[in-house]
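To start, the structure itself, in structure tokens.
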Amino acid sequence: MLSLILFFPSFAFAATPVTPYYGPGHITFDWCGFGDSRSDCTNPQSPMSLDIPQQLCPKFSSKSSSSMFLSLHWNNHSSFVSYDYFNCGVEKVFYEGVNFSPRKQYSCWDEGVDGWIELKTRFYTKLYQMATTSRCIKLIQLQAPSSLPTLQAGVCRTNKQLPDNPRLALLSDTVPTSVQFVLPGSSGTTICTKHLVPFCYLNHGCFTTGGSCLPFGVSYVSDSFYYGYYDATPQIGSTESHDYVCDYLFMEPGTYNASTVGKFLVYPTKSYCMDTMNITVPVQAVQSIWSEQYASDDAIGQACKAPYCIFYNKTTPYTVTNGSDANHGDDEVRMMMQGLLRNSSCISPQGSTPLALYSTEMIYEPNYGSCPQFYKLFDTSGNENIDVISSSYFVATWVLLVVVVILIFVIISFFC
């Protein structure tokens, strides 16, 4: 009997390999997701169209045919489906982005399709960086500036739908002009301590009017903030070339001037409002691509980099054996998303570990984003790569187990 009792403590001290579950995970119940039709239970093809377990739909802010990038720049239009994304959670999983890709073949001026994929990468880079210190992310409509001058709607040279945000409008003259816009400190019950705001313009300056060359500049300005673009490079007539370019700005609540020198006025109509939490938690992003029949891009992978983001790349093409169509119901992603069904012990690029062997300290830096190769239940000395933070819960569990075995032995001895 003594050997049986000694078995349990010796087992506890044995180093056991940890095999991560590849895919996103969460350590606490305070998590949320952002998605598209592959996580949208309101889609008529659901649940066959889902890449996530159906019971997780309430955890995701999702809209079929939409994306967070697309929704920031456009309103609902025949070519675009906009959605007011809104979700809150200390830990965040992003699985969207494919609805704006080379398949859409979008270009506004001379930047081309590749130029817009670069803008998509810039947007998601800033979104993921800002989201690490925010619990809530909410796309909001901004109040239109008052006392707008006479404006004519801008157009794309390609006859595509010009982005609605920011608004790019043609002035009736070239007198330097400013209008005020406000980034609010709250939206409903959501506190906005920061905003993700697009700043877009046509580059290379010098827009021609009546054969004359006019410089061009735009800016967002307040007493404590300035961001602008100015270019007077002459490009006249048929040689004149312009790219639609966007930068994505971290801006605080307040009143700003949108100013212009030249032909166009640019001001924002939407922003992603975010609050601020007192810890930094890297976000997780899953590769969002089409099946091989359509062109995809790697913007999500390029945007999601350590230390602010953990990227989960597919290892096979988008492949469906039991979905609603060739682009909904990928076998590999469905398997990857199973890790979201339960709390995990640690999160890393290699996956999550659904073992209750780690303390809640794993959500804080520098623990979040790493998992040990082995665990030892009691021993916390030595190499940090093979030991994890033990907790009194597990110590108590093993002590109780030993006590129960001893008690059973005593009872058996008493009746014998």
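Placement of Cβ uses the backbone N, Cα and C atoms for every residue, glycine included.
On its own chain, Ser37 (active site, nucleophile) has Asn43, Gln45, Ser49, Ser62, Lys63, Ser64, Ser65, His328 as residues at least 6 apart in sequence with a Cβ closer than 8 Å to its own Cβ. Under the heading active site, nucleophile, Swiss-Prot lists Ser37.
Ser64 (mutagenesis position) carries neither a helix nor a strand DSSP state and counts as coil. For the mutagenesis result Ser64 to Thr, the note given in Swiss-Prot is Strongly reduced activity toward 7,9-di-O-acetylated sialic acids and strongly increased activity toward 9-mono-O-acetylated sialic acids.
Sequence-distant contacts (6 or more apart, same chain, Cβ under 8 Å) of Trp109 (mutagenesis position) comprise Cys156, Arg157, Thr158, Leu202, His242, Asp243, Tyr244. For the mutagenesis result Trp109 to Ala, the note given in Swiss-Prot is Reduced lectin activity.
For Leu168 to Ala, Swiss-Prot lists a mutagenesis experiment annotated as follows: Reduced lectin activity. Under the three-state DSSP scheme, Leu168 (mutagenesis position) falls in the strand class. With a 10 A radius on its CB, Leu168 (mutagenesis position) counts 23 other CB atoms from all the protein chains.
What Swiss-Prot notes for the published mutagenesis of Leu170 to Ala is this: Reduced lectin activity.
In Swiss-Prot, a published mutagenesis experiment is listed as Phe207 to Ala, annotated Loss of lectin activity.
DSSP classifies Asp325 (active site, charge relay system) as strand under the three-state reduction. The number of other Cβ atoms within 10 Å of the Cβ belonging to Asp325 (active site, charge relay system), over all protein chains shown, comes to 11. Per Swiss-Prot, the feature active site, charge relay system maps to Asp325 (among others); the stated evidence is similarity to another entry.
Residues annotated as active site, charge relay system in Swiss-Prot: His328 (among others).
Sequence-distant neighbours of Leu170 (mutagenesis position) (same chain, six or more apart, CB under 8 Å from its CB) are Leu151, Gln152, Ala153, Gly154, Lys263, Phe264, listed in sequence order. The secondary structure of Ser37 (active site, nucleophile), as reduced to three states from DSSP, is helical.
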